[in-house]
Amino acid sequence: MEDSYKDRTSLMKGAKDIAREVKKQTVKKVNQAVDRAQDEYTQRSYSRFQDEEDDDDYYPAGETYNGEANDDEGSSEATEGHDEDDEIYEGEYQGIPSMNQAKDSIVSVGQPKGDEYKDRRELESERRADEEELAQQYELIIQECGHGRFQWALFFVLGMALMADGVEVFVVGFVLPSAETDLCIPNSGSGWLGSIVYLGMMVGAFFWGGLADKVGRKQSLLICMSVNGFFAFLSSFVQGYGFFLFCRLLSGFGIGGAIPTVFSYFAEVLAREKRGEHLSWLCMFWMIGGIYASAMAWAIIPHYGWSFSMGSAYQFHSWRVFVIVCALPCVSSVVALTFMPESPRFLLEVGKHDEAWMILKLIHDTNMRARGQPEKVFTVNKIKTPKQIDELIEIESDTGTWYRRCFVRIRTELYGIWLTFMRCFNYPVRDNTIKLTIVWFTLSFGYYGLSVWFPDVIKPLQSDEYALLTRNVERDKYANFTINFTMENQIHTGMEYDNGRFIGVKFKSVTFKDSVFKSCTFEDVTSVNTYFKNCTFIDTVFDNTDFEPYKFIDSEFKNCSFFHNKTGCQITFDDDYSAYWIYFVNFLGTLAVLPGNIVSALLMDRIGRLTMLGGSMVLSGISCFFLWFGTSESMMIGMLCLYNGLTISAWNSLDVVTVELYPTDRRATGFGFLNALCKAAAVLGNLIFGSLVSITKSIPILLASTVLVCGGLVGLCLPDTRTQVLM
């Protein structure tokens with residue numbers, strides 16, 4: 001009986017020893033596999049695995065193996081029958097430990113403290129170390145994925161969004177004269193349209209940039225572009241000026257998020273050697289947006305025949321068609337963006353390892369198939385993710401209803417955006433943020449300020465040239481005639497019109513002096529900058545015309561009738577004769593950016609971002625002095641093209657530097673803040689330079705030159721990001 005009991009006891013001990021040994025060997029193999037996966041992209045040595053392949057046991061450093069530890073003679077009677085499953089679990093109550101026990105309980109076995117025992121500073125320090133390791137690994141992964149079809153597809157999708165931003169900036173200036181007059185805007189409120197759009201873009205840049213760091217690049221960009229497209233379309237149909245302002249405000253608010261989100265999104269799928277060049281190529285779409293807006297304005301707005309009316313109150317003029325056409329790039333980008341994935345770098349930053357891995361594999365497979373290498377396997381199996389620091393959200397007890405919960409959620413998100421923004425002024429990016437603030441402000445102030453000043457300087461030159469082309473018709477008689485075409489830039493003096501019919505005529509800059517109209521009919525007539533001075537009308541009928549009393553100067557009416565006069569505000573802005581030239585000059589100025597874009601893209605990675613940034617701003621400041629010698633329209637247009645061509649290189653390099661200087665967790669927020677500052681500087685520049693147009697030419701030139709040169713010198717003090725990985 002005793003022998004059988006001892007045999008069973010020995011058998012049980014032997015089985016436990018075997019199970020314990022198998023467990024240790026399994027742990028060892030799993031640890032080796034995990035270590036190899038983590039070391040694959042961190043360039044660590046694999047020597048620690050070479051001597052462990054055939055080990056009989058796996059022990060922590062500092063412990064030795066005693067071959068008789070499991071023998072009956074070496075075993076303790078006190079531990080006989082003990083099983084590992086019977087041990088007290090961590091977290092069970094084990095009594096209050098002494099001070100010495102507390103010190104030795106965890107640290108003595110060489111295990112790190114749990115996160116629950118660490119303060120926030122320690123956790124953030126560990127997270128920074130994880131982010132540095134992830135940055136190196138992610139760069140190698142992107143290099144393995146290659147640059148190909150996926151990046152080019154995303155390039156064109158994001159390019160459409162950037163094009164929509166460029167269109168939005170130009171739309172304001174092009175529709176401003178027509179919209180203000182068409183919507184019956186008094187002079188006191190005429191400047192609100194331009195300011196309200198920039199205000200919306202300023203707030204939108206800050207909000208959407210911060211949101212992109214919270215919910216993702218793709219989601220933020222989809223929402224902001226949808227807001228822009230919807231309210232841009234809606235603004236083309238509204239009739240009241242207040243509602244029109246509201247629509248343009250929200251349209252600007254939506255498009256404000258395009259630039260910070262687009263550049264952050266695209267930079268995170270580019271390898272280091274491709275980043276500067278391809279971000280510069282992406283900047284070309286902003287220029288394409290300006291060219292598109294200028295060309296459409298040139299082709300659409302001056303054509304007043306492209307309009308219709310529903311009664312006398314609802315007028316749909318050509319500038320509204322222009323607004324609809326300018327919303328098409330935004331709609332196209334929204335549709336295309338739905339087929340693109342989220343930024344994998346953002347997903348890794350927020351701890352979504354599996355989703356990021358799937359997207360990186362998609363990028364790799366897409367590019368390899370395009371290269372004709374579909375059999376090439378994506379070798380990455382594990383990617384480092386930064387330590388996630390939990391943030392507690394306090395939800396009040398009265399948030400039972402859905403709208404209260406929604407309010408708390410919105411308030412929490414806004415508070416999170418604000419905290420991320422404040423971190424842009426923490427170490428190690430605080431100094432860079434201050435320098436970037438100066439560079440963004442000076443470049444925007446000088447660029448947009450002179451952009452307002454140029455057209456106002458050119459306009460008097462255009463007026464003089466237009467006056468030289470005026471056709472003068474004097475002392476002639478016309479009887480039994482019908483005119484149904486456009487009359488433009490003419491002066492009729494001492495004329496007599498008998499039994500004439502003016503049907504559907506567009507009068508543009510036409511003046512009648514000392515003329516007589518007998519038994520004439522004006523039907524469905526539209527006039528712009530047209531006046532009748534000291535004229536006599538006898539038995540004349542006016543049907544559905546826009547001839548307001550102020551257009552008849554010292555004129556006399558005998559037995560005349562007015563029927564169905566057009567009500568509401570008609571397009572009567574005075575300098576319509578220069579509309580073609582204004583759009584054409586803007587078209588040329590935008591087209592001049594093309595050489596600067598090409599040069600900056602080709603040289604960005606060769607001469608460096610800082611050389612490009614500082615050199616372009618200094619050269620732009622110097623080029624302003626040539627404006628003193630501009631005495632003709634063609635010379636001023638040439639100076640405008642030169643200035644725009646030099647400035648665009650500074651804009652491109654500044655975009656690249658800004659993206660590369662901020663880490664992923666605050667990249668879009670920092671970019672959004674700087675872009676919002678850019679819009680504020682643009683408004684300030686418009687106000688200051690606009691007030692100096694009629695005073696002197698020297699002050700705007702000196703101001704712009706000084707600001708640009710100073711900003712360029714500060715830009716040279718920024719750290720060079722050409723060789724660093726994207727944090």
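Glycine too: its Cβ is placed from the backbone N, Cα and C atoms.
Sequence unchanged from the original; the noted substitutions are absent.
Features as listed in Swiss-Prot:
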MUTAGEN   N559 to A  No change in interaction with C.botulinum neurotoxin type A heavy chain (botA, BoNT/A HC). Decreased molecular weight probably due to glycosylation loss, decreased interaction with BoNT/A HC
MUTAGEN   N559 to Q  Decreased molecular weight probably due to glycosylation loss, decreased binding to BoNT/A HC. Greater reduction in weight; when associated with Q-565
MUTAGEN   S561 to A  Decreased molecular weight probably due to glycosylation loss, decreased binding to BoNT/A HC
MUTAGEN   F563 to A  No longer interacts with BoNT/A HC
MUTAGEN   N565 to Q  Decreased molecular weight probably due to glycosylation loss, no change in binding to BoNT/A heavy chain. Greater reduction in weight; when associated with Q-559
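Taking the features listed in Swiss-Prot, we show where each one sits on the structure.
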| residue | record | Cβ within 10 Å |
| --- | --- | --- |
| N559 | mutagenesis position | 9 |
| S561 | mutagenesis position | 11 |
| F563 | mutagenesis position | 10 |
| N565 | mutagenesis position | 13 |
Response to the item:
If you measure between the CA atoms of N559 (mutagenesis position) and N565 (mutagenesis position) and round to the nearest Å, you get 17
